[in-house]
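Input: a single structure, listed below in structure tokens.
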Amino acid sequence: MDNKNFQSKTGFNLENTYLTLPNIFFSEQNPKGSKNPKLIKFNTSLAEELGLNEEVLNSDFGLNIFAGNETFPGIVPIAQAYAGHQFGHFTMLGDGRALLLGEHVTKDCKRYDVQLKGSGRTIYSRGGDGKAALAPMLREYIISEGMHGLGIPTTRSLAVVSTGEEVLRERFEQGAILTRIASSHIRVGTFAYAAQWGTLEDLKSLADYTIKRHFPNIADNENKYILFLEEVINRQAELIVKWQSVGFIHGVMNTDNMVISGETIDYGPCAFMDTYDTNTVFSSIDYAGRYAYGNQPNMALWNLARFSEALLPLLNPNLDEAVNIAKKSISNFSKLYKKYWFNKMRTKLGLFTEKENDELLIEGLLSTMQKYEADFTNTFVSLTLNKFEDEKVFSSDEFKTWYALWQNRLKEENRPQEEVRNLMMNNNPYIIPRNHLVEEALKNAEKGDFTFMDNLLEALKNPYSYSKDLEKYTKLPEKSDTPYVTYCGT
């Protein structure tokens, strides 16, 4: 089947412009394929958004694409090369178990990578087997869709297939492949790789390609590389604020896990915070708390500093001048983050305008929440509904004092109560992909029962809907002596 007929049948409008880059950035390779694949999950709503033929892709024809048994006609799959600072240590990486099948261009000219994750070993695999297990792939499916529902930029999952073979992790698990959709997979680590092992022309080619793809409005500007750095800094500031505002903890914010597009990517050891504590860590390998909830803004800044270092030769031919430009741009991150953070927190408290003491009001609430171990999500739900259950935070003197200050601040706004409530409801999710709910969904799914997962996914499409039907997803996990721990399974 040629590309035209394939496009007509599937809806995929395929290209691979990444192949126009110098060949140090990729390695051509076909997926290994699956002997006995089974379609486990197909994202109908995403397929519809992308203009794909849901019926065809939800059949055996689509299964063979998602299982790596069929590639796109005329398009060469590639594994992408990149480096990464893993917990601060620089190393060569690359797609060790993923292949970019191609780029789908929608009718409104939006371009998306179509990537298979878990499709077999590549030239960059190092010691890994190139495969993925079912539970981690389903976990990424659930959480990425949850993030999308929350309005947070993210890669998404089009399909998950089981491969019919077992993979050895701590135990034998069902093998799987996830089809990931992303604006692109160009990472901070891609630029670090180019700066370390490529030529100046290689670095320039990558920057020009990325600007044309993600920031076309600056492509013809004589200062485009400086503007490029500033645009990436701004997007990351916006993204991290959105993470923080819902208690999302990525868990492994290495430079290879920060993409230039400003999407959330690589959901390995991520989790959502229940009890508000800025020191919260879930990842089994984050012993020192480098990527703790409260440290995520600093780690984003650290990553962006590494990005600016990679761009130095493009910022100015004079190294000292380039360093000064980079420092000036990087210094804006904290200002942008602070601005976006307090703006977001105002909306969570129903405030439409900015006042001098708002920062103290916001910090006062958060410090009280931390002191009394309040649930992050449900505290803001309680404020939104103005209904307070028998939680120790709400009966504390600190909260009562804070509440009076907040009510006075709301009076200064002089807005109708309905407007305030709507603003809060649109910014305080009623539900999130709570860790215990995700684990229950995965536990059942591994046994072949997808009922709970399907219901959870449906609920997560509308997390800001304060519906009685969603109340069961607001319940906290049972108290346990064993802390919740996540692993880099994805």
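The backbone N, Cα and C atoms fix where each Cβ goes, glycine too.
If you check Swiss-Prot, you get these features:
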- ASP256: active site, proton acceptor (ACT_SITE)
- GLY94, GLY96, ARG97, LYS117, ASP129, GLY130, ARG180, ARG187, ASP266: ATP binding site (BINDING)
- ASN257, ASP266: Mg(2+) binding site (BINDING)
- GLU48 to Lys: In strain: 8-6 (VARIANT)
- VAL56 to Ile: In strain: 8-6 (VARIANT)
- VAL76 to Thr: In strain: 8-6 (VARIANT)
- CYS109 to Gly: In strain: 8-6 and NCIB 10662 (VARIANT)
- GLU201 to Asp: In strain: NCIB 10662 (VARIANT)
- THR347 to Ala: In strain: NCIB 10662 (VARIANT)
- ASP481 to Asn: In strain: NCIB 10662 (VARIANT)
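Mapped onto this structure are the features recorded in Swiss-Prot.
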residue	record	Cβ neighbours (10 Å)
GLU48	variant position	11
VAL56	variant position	17
ARG97	ATP binding site	21
ASP129	ATP binding site	15
ARG180	ATP binding site	25
GLU201	variant position	10
ASP256	active site, proton acceptor	24
ASN257	Mg(2+) binding site	21
ASP266	ATP binding site	23
THR347	variant position	15
ARG180 (ATP binding site) in three-state DSSP notation: strand
Rounded Cα separation (Å) that holds between THR347 (variant position) and GLU201 (variant position): 45
Of VAL76, GLY94, CYS109 (the recorded positions), the residue whose Cβ has the fewest other Cβ atoms within 10 Å: CYS109
Candidate recorded positions VAL56, VAL76, CYS109, ASP256, ASN257, pick with smallest Cα gap to ASP266 (ATP binding site): ASN257
Nearest of the recorded positions (GLU48, GLY94, ARG97, CYS109, ASN257) to GLU201 (variant position) - Cα to Cα: GLY94
Integer Cα-Cα distance in angstrom, the residue listed as 'active site, proton acceptor' to GLY94 (ATP binding site): 9
Cα separation, VAL76 (variant position) to ARG97 (ATP binding site) (Å, whole number): 16
Pairwise Cα distance for ARG180 (ATP binding site)/ASN257 (Mg(2+) binding site) [Å, integer]: 14
